[in-house]
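Novice: First the structure, then my questions, so here it is.
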Amino acid sequence: MNWHMIISGLIVVVLKVVGMTLFLLYFPQIFNKSNDGFTTTRSYGTVSQIFGSSSPSPNGFITTRSYGTVCPKDWEFYQARCFFLSTSESSWNESRDFCKGKGSTLAIVNTPEKLKFLQDITDAEKYFIGLIYHREEKRWRWINNSVFNGNVTNQNQNFNCATIGLTKTFDAASCDISYRRICEKNAK
């Protein structure tokens with residue numbers, strides 16, 4: 001039997017498999033156009049979510065590429081959710097309607113990890129989120145009606161909406177003043 005022919009054949013097969021793998025990985029980056037308006041986006045997750053380990057990374061996030069899950073163009077991907085950070089400003093009600101028009105809601109920031117992720121990408125701007133004060137109950141609720149158990153700073157009698165961004169906290173704000181907004185929806 002001619003062993004060098006078999007080894008040469010195996011090397012060719014391995015090179016073809018490696019070449020095909022690289023082609024499939026980088027082809028979407030070369031031709032980033034799509035007919036449905038979706039594109040691959042950055043993905044953030046804890047180390048344990050990505051690698052199955054129990055120890056988080058030092059900053060709590062690790063950047064990966066997500067090829068199986070997509071968000072619309074200009075939306076950010078995090079933990080199977082898509083987030084849109086607007087550059088325009090409007091009142092809380094207009095912001096809620098804007099998000100609804102995009103098939104989403106104002107962001108429900110109900111975990112410390114989600115808050116950190118959003119604060120890391122909001123820069124030095126204030127953004128409305130889906131948190132509103134119910135005077136009759138004297139408590140804050142998310143727009144999905146779940147109870148907010150955290151603290152809101154800068155509370156004032158006329159401040160019934162909440163923002164995040166400038167500080168590392170939830171800040172009460174007037175619902176009538178114009179701020180940017182964060183919309184949230186499921187990734188596809």
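Including glycine, each Cβ sits where the backbone N, Cα and C put it.
What you see is the original sequence, not a version with the noted changes.
What Swiss-Prot records for this protein is below:
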| type | residues | note |
| --- | --- | --- |
| DOMAIN | 78-184 | domain 'C-type lectin' |
| MUTAGEN | Lys16 to Ile | Abolishes interaction with TYROBP |
Novice: Give me the count of other Cβ atoms within 10 A of the Cβ belonging to Lys16 (mutagenesis position).
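Specialist: For Lys16 (mutagenesis position), the 10 Å Cβ neighbour count is 10.
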Novice: If you run the three-state DSSP split on Lys16 (mutagenesis position), which class comes out?
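Specialist: Once the DSSP labels are grouped into three classes, Lys16 (mutagenesis position) ends up as helix.
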Novice: So what pLDDT does the domain 'C-type lectin' (78-184) average out to?
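Specialist: The average pLDDT of the model in the domain 'C-type lectin' (78-184) works out to 92.
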Novice: Of the residues in the domain 'C-type lectin' (78-184), how many are helix, strand and coil by DSSP?
Specialist: 20 helix, 38 strand, 49 coil
